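Written out below as structure tokens is the structure these notes cover.
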Amino acid sequence: MLGHLVGLVKVRVVRGVNLAVRDLRSSDPYVIVRMGKQKLKTRVIKKTTNPEWNDELTLSIEDPAVPVRLEVYDKDTFIDDAMGNAELDIRPLVEVVKMKIEGVADNTVVKKVVPNRQNCLAEESTIYISEGKVKQDVVLRLRDVECGEIELQLQWVDIPGSKGV
């Protein structure tokens, strides 16, 4: 299987902002991150619509064209309530990785991705080099819900011995 991987993406689910209320005056939110058959989950943060997760989840990348999908839920005793979803295209991040940029100052911005009708970006997303790593800061507007945004930070990780991107 390792031969098919092109790299890893560390997805830091930083926080939720103004998430929907699904319980009495609040929610107990968590995020599921999916890519292809992979499914990862943050911890549940109790009684808040502005959770601070800072949970780091790692996705194995085989095909960068497959979008990363986020689903936000309110943890309940019986059935968890949906609190919105979003998709993220990681191809812009991979394009910067392919440039193999070296020797630049920390936090040098290499690319910006602007919000449009084809993506879930709430604001411009920057891809930059930090400590020799390619990173991307993202704020996603949740769909299929009245309100809410999720802040992420992505970081590309090369796999020694893989074919790379």
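Yeah, the Cβs are placed from backbone N, Cα and C, and that goes for glycine too.
As given in Swiss-Prot:
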type: DOMAIN; residues: 1-105; note: domain 'C2'
type: MUTAGEN; residues: L5 to A; note: Abolishes binding to YCHF1, but no effect on phospholipid binding; when associated with A-8; A-58 and A-60
type: BINDING; residues: R22, D23, D74, D76, D81; note: Ca(2+) 1 binding site
type: BINDING; residues: D23, D28, D74, K75, D76; note: Ca(2+) 2 binding site
type: MUTAGEN; residues: K37 to A; note: Abolishes binding to YCHF1, and partial loss of phospholipid binding; when associated with A-39; A-41 and A-43
type: MUTAGEN; residues: K39 to A; note: Abolishes binding to YCHF1, and partial loss of phospholipid binding; when associated with A-37; A-41 and A-43
type: MUTAGEN; residues: K41 to A; note: Abolishes binding to YCHF1, and partial loss of phospholipid binding; when associated with A-37; A-39 and A-43
type: MUTAGEN; residues: R43 to A; note: Abolishes binding to YCHF1, and partial loss of phospholipid binding; when associated with A-37; A-39 and A-41
type: MUTAGEN; residues: T58 to A; note: Abolishes binding to YCHF1, but no effect on phospholipid binding; when associated with A-5; A-8 and A-60
type: MUTAGEN; residues: S60 to A; note: Abolishes binding to YCHF1, but no effect on phospholipid binding; when associated with A-8; A-8 and A-58
type: MUTAGEN; residues: R117 to A; note: Abolishes phospholipid binding, but no effect on binding to YCHF1; when associated with A-119; A-123 and A-124
type: MUTAGEN; residues: N119 to A; note: Abolishes phospholipid binding, but no effect on binding to YCHF1; when associated with A-117; A-123 and A-124
type: MUTAGEN; residues: E146 to A; note: Abolishes phospholipid binding, but no effect on binding to YCHF1; when associated with A-141; A-143 and A-149
type: MUTAGEN; residues: E149 to A; note: Abolishes phospholipid binding, but no effect on binding to YCHF1; when associated with A-141; A-143 and A-146
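Ranking the recorded positions D23, D28, T58 by the distance of their Cα atoms from the Cα of E146 (mutagenesis position) places D23 first. Taking only the Cα positions, the spacing between K39 (mutagenesis position) and D81 (Ca(2+) 1 binding site) is 18 angstrom. The Cβ centroid of D23, D28, D74, K75, D76 marks the Ca(2+) 2 site; residues of that chain outside this set whose Cβ lies within 8 Å of it are R22, S27, P29, V44, Y73, D80, D81, given in sequence order. Local packing around the Cβ, expressed as the count of other Cβ atoms within 10 angstroms, is greatest for K75 among the recorded positions K37, K75. Taking the centroid of the Cβ atoms of R22, D23, D74, D76, D81 as the Ca(2+) 1 site, the other same-chain residues with Cβ within 8 Å of it are S27, D28, Y73, K75, D80, M83. Geometry remark: S60 (mutagenesis position) versus D81 (Ca(2+) 1 binding site), CA distance 28 Å. Residue counts for the domain 'C2' (1-105) under DSSP, split into helix (H, G, I), strand (E, B) and coil, are 11 helix, 47 strand, 47 coil.
L5 (mutagenesis position) sits 35 Å from D28 (Ca(2+) 2 binding site), taking the CA atoms of both as reference points.
Of all Cβ atoms in the shown protein chains, 12 besides its own fall within 10 Å of the Cβ of D76 (Ca(2+) 1 binding site).
Cα distances from K41 (mutagenesis position) to the binding-site residues R22, D23, K75, D76 are smallest for K75.
Each residue contributes its Cα atom, and for R117 (mutagenesis position) and E149 (mutagenesis position) those atoms are 16 Å apart.
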